[in-house]
Amino acid sequence: MEVNDTSLHKGFGLDINSQRVFGAQAAISRNNYSKVNASINPSPPRSNDNSNKEFSYSKDVNNNGAVEELSLTQLFEVPSQAAFAKQSSQDISDDELIQHDSRKVISSPYSPKQTHTVLKRLYDRQSVISDHEKLLTPQNVSNSSQILSPFTSLLPSTLSTLKDTPLSVSQNEKNLETVGEVLVPETVAQHRTKFYDYTLDEMENETESGQVETTPTRLATSLGSPVLYGRVESTPPAFLPETSEKQYKRKFSFTEPSSEKVDNTETKFSKKTKNINDENFPNPFNVISSYETSASPSTVIDQSSQVSSIFVNKRLRKSVNNQAISRSDSLSLDTPKIDSLFTRASIKPLKPSQSPNSRRSFKNRVLAFFKGYPSFYYPATLVAPVHSAVTSSIMYKVQFDDATMSTVNSNQIKRFFLKKGDVVQSTRLGKIKHTVVKTFRSTNEQLSLIAVDALNNDMVILAHGEIEVTVPISTIYVAPVNIRRFQGRDLSFSTLKDMKFEETSFLPSHDSQRNRSSLKERDSSFVKKNLDSESNQLIFDDCVFAFSGPVHEDAYDRSALETVVQDHGGLVLDTGLRPLFNDPFKSKQKKLRHLKPQKRSKSWNQAFVVSDTFSRKVKYLEALAFNIPCVHPQFIKQCLKMNRVVDFSPYLLASGYSHRLDCTLSQRIEPFDTTDSLYDRLLARKGPLFGKKILFIIPEAKSWQKKIENTEQGQKALAHVYHALALGADVEIRPNVAHLECDLILTMDGNIVDETNCPVVDPEWIVECLISQSDIST
């Protein structure tokens with residue numbers, strides 16, 4: 001074999017002058033080093049003349065002490081199984097190493113500590129080579145095409161299938177499923193320069209420039225020092241490698257941590273950060289945070305915005321916007337504003353002059369009657385006087401301090417200023433009644449509108465007996481019985497002239513942000529369109545509404561309709577129709593009487609339950625029990641269109657489906673006079689079960705308040721009890737069948753043995769009575 005370029009000697013790691021071959025040092029086993037020199041034919045020594053084109057042979061010493069020559073092909077010869085068997089037969093411990101030298105062979109045992117030192121130096125090369133992969137493949141040199149792609153006839157049989165055959169794995173490695181560690185001669189690690197004719201830096205430069213490459217016949221991995229090529233599997237070292245600072249700077253990522261599966265491509269920003277790291281941070285690892293490269297967070301945002309949009313996300317946008325708001329001039333912060341990619345649209349914070357309260361004066365402060373529960377007179381702000389289309393009288397739209405909007409009559413509102421001797425209550429003092437001593441202003445600073453009264457006072461001194469206490473005037477509320485003594489504080493035309501009112505059309509305060517269907521969007525647009533013309537007409541000022549459902553998800557926009565009803569004077573009951581009646585379970589008695597309406601229901605004339613279709617939901621069944629109309633949402637739209645409360649009969653829904661009759665029944669509403677109050681009509685009504693005595697058997701009735709109310713089954717039982725009371729029956733709750741006079745016995749499962757021969761029914765019987773609106777037992 002002839003080679004025309006002497007650079008091949010350098011590529012193979014051959015020192016021609018010293019006649020040494022460092023590749024011969026690669027004959028390594030797991031336990032020891034054994035020289036495999038069987039069947040090696042000696043060849044004449046190589047001449048020192050560099051003009052000779054034939055490779056020489058390096059000298060070595062055999063077991064008999066004779067000098068032997070190694071041919072070039074022996075460098076690539078894989079040890080046979082016989083050689084491994086010969087090695088394993090030798091009685092040598094695992095801690096013994098055989099040190100190879102080109103002139104002699106010396107066997108010396110090494111301690112585990114020294115073995116660790118050898119391994120440490122091996123990890124300095126950043127790789128571990130298994131014992132069956134100890135051969136070194138030739139480098140890719142331009143003038144060595146025959147070596148890179150050897151013919152079978154030119155190479156030994158062990159290399160004839162090297163390109164297409166995977167490397168063999170010993171049986172021990174298959175069992176252990178790991179790659180064995182390699183123990184290298186200490187002389188290689190200590191005297192590295194003796195085996196190379198150029199320094200490590202030169203080798204790195206050639207590798208980086210592409211002059212030294214791996215052979216395409218093997219899966220090669222480039223190593224640091226020395227540069228070895230072969231099929232290598234490595235594990236992370238348990239100690240810190242002794243590597244130069246330059247190598248760490250070259251191998252660490254400076255922008256973001258990434259896994260091995262992600263392509264860590266450097267951008268302009270990362271290269272810029274890398275240069276900054278090299279100059280200002282000479283630590284061994286040179287890993288810094290991006291926040292240390294700039295003086296302020298705004299600089300970091302500006303730099304990242306110039307690189308790529310991948311750094312932009314919703315959370316970052318939101319944080320930047322919040323920073324811009326906090327740095328606005330209105331908050332008097334010295335921090336400079338952020339002027340970056342994310343703040344192109346100027347953010348205009350709400351100024352004090354633009355707040356809704358600024359359009360009103362403290363003279364607008366009133367005490368208004370709250371139609372919900374509990375019903376007292378609370379501090380509120382008068383929004384505007386409105387005209388009622390039903391009563392043709394002036395009403396007042398007010399906003400309570402908790403932002404609740406309501407509409408009250410002229411006899412349900414008073415100017416909010418207190419006089420000495422007024423009997424009031426405070427939310428900070430419980431239900432105890434106190435007498436007003438005096439009111440005063442505690443500070444000269446500008447206070448919120450909800451913190452003062454109509455005289456711009458913010459504190460009040462109250463007395464209870466001989467004890468006086470000072471509380472904020474915004475915590476005051478007055479019972480309807482005591483409001484009659486508030487003489488001289490009615491609203492008049494002269495007092496209204498001094499007040500400031502908003503020029504508003506009372507549109508819905510907000511649009512629904514939930515995803516609506518096209519049907520819901522048409523509902524909202526229709527409602528808003530019909531509000532623009534005569535929006536000040538409170539057509540629902542004497543109406544109460546309860547919304548059930550929708551049963552179908554996209555049936556109607558419930559939120560928009562609730563807002564429209566409230567803005568037109570109506571009251572929306574979120575919990576159903578129960579607030580209109582007394583609480584039957586408040587008495588804590590087992591014998592319950594039929595329901596009676598509360599007197600506050602005198603404020604309304606009509607009540608409606610709105611749903612898209614009939615159902616067996618609680619609010620819907622309550623409406624059937626109280627004989628209150630259940631209407632379609634189209635009823636509200638028609639009222640807005642006609643600007644008055646229209647006849648509800650065309651919009652009535654069915655009562656429900658009767659399993660007993662196997663059909664759907666219509667809702668039958670008794671005719672009534674709309675001028676009568678809701679209280680009078682409910683009080684005069686008698687349900688279909690009026691006069692009936694029902695015994696409700698509940699096993700936990702002995703402690704029904706603790707057990708029944710706190711369980712799902714118990715709440716269902718109480719709902720059926722409430723429906724029976726709404727139908728006019730008297731109900732008694734017992735844990736078992738007692739010898740009591742009753743018309744029928746109601747149980748949750750309907751299975752009970754009764755000796756009194758009373759009919760036993762289940763809750764479905766109550767539901768059938770509600771749907772049919774009659775007593776089905778007769």
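A Cβ is built for glycine as well, from the same backbone N, Cα and C atoms used for every other residue.
This is the original sequence, none of the listed changes applied.
Marked as domain 'BRCT' by Swiss-Prot on the basis of sequence analysis: 535-653. The note that Swiss-Prot attaches to the published mutagenesis VAL188 to Pro is: Transforms T-187 into a consensus CDK phosphorylation site and abolishes the dependence of T-187 phosphorylation on prior phosphorylation at T-215 and T-235. According to Swiss-Prot, the mutagenesis experiment THR235 to Ala carries the following note: Abolishes formation of radiation-induced crb2 foci at DSB sites. Impairs checkpoint response after DNA damage. One mutagenesis experiment named in Swiss-Prot is PHE400 to Ala, and its note says Sensitive to DNA damage agent camptothecin (CPT). Looking at Swiss-Prot, the entry for mutagenesis of ARG616 to Glu says: Disrupts gamma-H2A binding, but has no effect on dimer formation. In Swiss-Prot, a published mutagenesis experiment is listed as LYS617 to Glu, annotated Disrupts gamma-H2A binding, but has no effect on dimer formation. In Swiss-Prot, a published mutagenesis experiment is listed as LYS619 to Glu, annotated Disrupts gamma-H2A binding, but has no effect on dimer formation. Among the mutagenesis entries in Swiss-Prot is CYS663 to Arg, noted as: Disrupts dimer formation, but not gamma-H2A binding.
A map of Swiss-Prot features onto the structure.
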residue	record	contacts (Cβ under 8 Å, 6+ apart)
PHE400	mutagenesis position	ALA368, PHE370, TYR378, PRO379, ALA380, SER406
ARG616	mutagenesis position	GLY656, VAL767
LYS619	mutagenesis position	ALA546, PHE547, SER548, GLY576, LEU577, VAL609
CYS663	mutagenesis position	TYR657
Structural state census, the domain 'BRCT' (535-653) (DSSP three-state): 38 helix, 20 strand, 61 coil
